[in-house]
Amino acid sequence: MALAGAPAGGPCAPALEALLGAGALRLLDSSQIVIISAAQDASAPPAPTGPAAPAAGPCDPDLLLFATPQAPRPTPSAPRPALGRPPVKRRLDLETDHQYLAESSGPARGRGRHPGKGVKSPGEKSRYETSLNLTTKRFLELLSHSADGVVDLNWAAEVLKVQKRRIYDITNVLEGIQLIAKKSKNHIQWLGSHTTVGVGGRLEGLTQDLRQLQESEQQLDHLMNICTTQLRLLSEDTDSQRLAYVTCQDLRSIADPAEQMVMVIKAPPETQLQAVDSSENFQISLKSKQGPIDVFLCPEETVGGISPGKTPSQEVTSEEENRATDSATIVSPPPSSPPSSLTTDPSQSLLSLEQEPLLSRMGSLRAPVDEDRLSPLVAADSLLEHVREDFSGLLPEEFISLSPPHEALDYHFGLEEGEGIRDLFDCDFGDLTPLDF
């Protein structure tokens with residue numbers, strides 16, 4: 001190693017060489033040495049050199065050596081550490097549940113974790129079982145089973161197997177929101193809902209009522225299905241269409257005429273019906289946009305009289321009853337009777353309301369008919385042929401036909417104050433002789 005930074009033959013060079021030769025200094029090849037020496041007096045003799053040289057006296061120069069520290073040179077096989085980062089001391093082991101393990105594990109410092117800590121014993125309760133939420137639910141369940149809503153807190157703590165202070169925590173909250181009230185020190189009463197007292201019996205009764213309603217609903221659905229099937233067969237079956245009619249006797253057999261009034265409603269399709277059932281009276285509202293609505297009264301059959309559904313009877317006392325007879329007429333005649341057509345034109349009405357008292361005294365107008373067999377009403381012309389002789393003394397010789405007959409839509413219009421019934425028909429009533437009664 002060469003010395004640099006000092007002139008050759010300087011006073012410090014021999015001393016430094018002596019130190020290096022003796023092995024007193026261990027320097028590397030890359031070490032740098034800085035030598036600082038003090039000035040020497042020129043009159044002083046030179047100091048001897050060599051290992052046996054005496055120590056320098058007060059006049060000897062001071063020699064200060066400074067070496068720059070250097071890190072050891074890395075070997076070519078070792079990886080060079082990254083600048084600014086500490087060397088990696090851990091590695092990732094994916095086979096040990098993603099845990100970082102040290103390369104060399106030393107003895108654990110401090111107190112180690114007990115191996116049995118965190119493992120619950122079989123008899124230990126979970127956190128949810130001891131929670132206040134579950135305890136409150138169980139306490140309210142005890143309140144619901146109480147007959148009068150009063151619960152002893154000591155008994156509740158024993159049943160729930162919890163500390164009494166937790167029962168007090170629950171009761172304090174419930175008392176604060178006015179759901180319970182303290183009867184005494186250890187007794188509380190439920191005030192939230194009085195329906196909870198004895199709710200089991202009421203629940204059983206309501207369940208039974210619901211079961212009965214479901215059975216009734218199923219029975220009604222079954223009857224509605226039967227009626228729907230019968231109506232479809234009645235309207236679609238050819239053999240059943242000829243029997244699609246109803247008589248006054250059928251209507252009177254449904255209800256007692258002495259206590260109930262039977263009314264027949266003849267309405268066009270798509271008629272809206274609204275019924276209001278109140279405690280005082282019963283109201284029915286009908287509304288139709290397709291045509292007029294006819295309402296007929298089914299009269300009560302008197303003793304010795306004949307049903308209006310068989311032949312015209314003198315028992316009919318109003319125009320509504322005459323119209324009820326028309327509605328009860330057979331739509332299609334049975335096979336035993338000859339086919340005939342029924343018309344409801346005003347020209348075929350027999351008598352007015354003023355002539356009916358006279359007919360009531362004429363017993364000959366009653367034609368004998370079979371009570372067991374029903375026949376449709378015949379036309380007015382055929383009836384006049386049978387009773388023409390009986391009317392000879394009371395009525396004119398001929399009836400005037402009111403023509404042309406009006407249709408259903410013609411009755412939607414009314415008459416003015418100066419018009420009468422003759423203005424509805426194109427005929428002359430001047431030749432008619434007034435009837436004197």
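Placement of Cβ uses the backbone N, Cα and C atoms for every residue, glycine included.
Here Swiss-Prot describes K117 to R as a published mutagenesis experiment; the accompanying note says: Abolishes acetylation; when associated with R-120 and R-125.
The mutagenesis experiment K120 to R is recorded by Swiss-Prot, whose note states: Abolishes acetylation; when associated with R-117 and R-125.
Where Swiss-Prot documents K125 to R as a mutagenesis experiment, the accompanying text is: Abolishes acetylation; when associated with R-117 and R-120.
Its Cβ placed at the centre, L132 (mutagenesis position) has 13 other Cβ atoms within 10 Å. Secondary structure from DSSP puts L132 (mutagenesis position) in a helix. According to Swiss-Prot, the mutagenesis experiment L132 to E carries the annotation: Abolishes interaction with and repression of CEBPA and inhibition of adipogenesis.
What Swiss-Prot notes for the published mutagenesis of K185 to R is this: Abrogates methylation by SETD7. Loss of interaction with L3MBTL3. Loss of ubiquitination by the CRL4-DCAF5 E3 ubiquitin ligase complex. Residues within less than 8 Å, Cβ to Cβ, of K185 (mutagenesis position) and separated from it by at least 6 positions along the same chain comprise none.
Looking at Swiss-Prot, you'll find the mutagenesis S364 to A noted as follows: Abrogates in vitro phosphorylation by CHEK2 and CHEK2-dependent stabilization of E2F1 upon DNA damage.
Quoted from Swiss-Prot for the published mutagenesis S403 to A: Decreased phosphorylation by GSK3B, leading to abolished interaction with USP11 and subsequent deubiquitination.
Annotation of the mutagenesis experiment Y411 to C in Swiss-Prot: No retinoblastoma protein binding. No effect on interaction with and repression of CEBPA.
In Swiss-Prot, a published mutagenesis experiment is listed as T433 to A, annotated Decreased phosphorylation by GSK3B.
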